[in-house]
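**Q** According to Swiss-Prot, the protein carries these features:
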| type | residues | note |
| --- | --- | --- |
| BINDING | 22-29, 70-74, 128-131, 159-160 | GTP binding site |
| MUTAGEN | SER29 to Asn | Loss of binding to PI5K2 |
| MUTAGEN | GLN74 to Leu | Increases binding efficiency to PI5K2 |
Amino acid sequence: MAVAPARARSDYDYLIKLLLIGDSGVGKSCLLLRFSDDTFTTSFITTIGIDFKIRTVELDGKRIKLQIWDTAGQERFRTITTAYYRGAMGILLVYDVTDESSFNNIRNWMKNIEQHASDNVNKILVGNKADMDESKRAVPTAKGQALADEYGIKFFETSAKTNLNVENVFMSIAKDIKQRLTETDTKAEPQGIKITKQDTAASSSTAEKSACCSYV
């Protein structure tokens with residue numbers, strides 16, 4: 001029998017883990033910071049590890065807590081493994097529209113996802129740095145759309161600098177995940193998406209431990 005979600009600490013109904021995947025330098029951290037804090041900086045100091053930000057949004061009358069994870073430099077060493085993908089409900093595959101190699105590597109990231117992520121994870125393709133001058137563009141919009149169509153996923157071009165489509169891309173994948181959750185039966189519940197009263201104490205403990213994480 002399905003258990004109705006209970007708000008942990010009365011501040012959200014669902015917890016959704018999202019991942020940002022892509023080559024180093026495509027702007028994943030900038031997208032994360034723009035969406036979570038509505039700020040932008042070009043002076044990031046890359047750290048080695050995994051970091052995340054949280055933002056709570058409302059969809060269809062439900063408060064959705066988005067936990068968005070950034071690789072924080074690990075992608076340079078190809079060390080992203082199953083542990084990073086565990087529990088992920090959505091993945092944003094990001095490339096730089098001025099860097100064709102980052103676009104070509106999307107196929108490799110897709111293979112990585114197929115190896116480590118759950119079969120039903122939602123995916124979305126993101127062409128970042130769309131604010132750059134057209135003379136610097138290496139990947140036409142049509143080419144990005146064609147790749148997304150090939151994989152059967154949505155496609156957005158974004159700019160963390162100008163805030164172009166940043167809100168739209170995160171809200172789009174969150175909405176798709178929520179819709180999928182409402183269509184699933186009780187078999188989906190062990191994945192830890194619905195927050196029950198029993199989870200509240202554990203969530204509080206985890207939050208305390210996560211407080212030491214810093215964002216760069």
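Using N, Cα and C of the backbone, Cβ positions are placed for all residues, glycine too.
Nope, none of those substitutions made it into this model, it's the original residues.
I'd like to know what surrounds each of these features in this structure.
**A** Within 10 Å of the C-beta of ALA130 (GTP binding site) we count 21 further C-beta atoms, all protein chains included. Look at ALA130 (GTP binding site): DSSP puts it in coil.
Cβ-based neighbour count (10 Å, all protein chains) for SER29 (mutagenesis position) stands at 24. The DSSP secondary structure for SER29 (mutagenesis position) is helix.
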**Q** Would you count the other CB atoms within 10 A of the CB of THR71 (GTP binding site), including those on all shown protein chains?
**A** 22
**Q** Helix, strand or coil: which one is ALA160 (GTP binding site) in, per DSSP?
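**A** Where ALA160 (GTP binding site) sits, the three-state DSSP reduction gives coil.
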**Q** Highest Cβ count within 10 Å among the binding-site residues GLY22, GLY25: which residue is it?
**A** GLY22
**Q** Can you tell me how far the Cα of GLY22 (GTP binding site) sits from the Cα of SER29 (mutagenesis position), in Å?
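**A** Just about 11 Å between their Cα atoms.
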**Q** Count the Cβ atoms, other than its own, that fall within 10 Å of the Cβ of ALA160 (GTP binding site), considering every protein chain shown.
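**A** Looking across every protein chain shown, the total is 26.
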**Q** List the same-chain residues at least 6 positions away in sequence whose Cβ sits under 8 Å from the Cβ of LYS28 (GTP binding site), in sequence order, or say none.
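**A** Expected: LEU20, ILE21, GLY22, ASP70, THR71, VAL94, ASN128.
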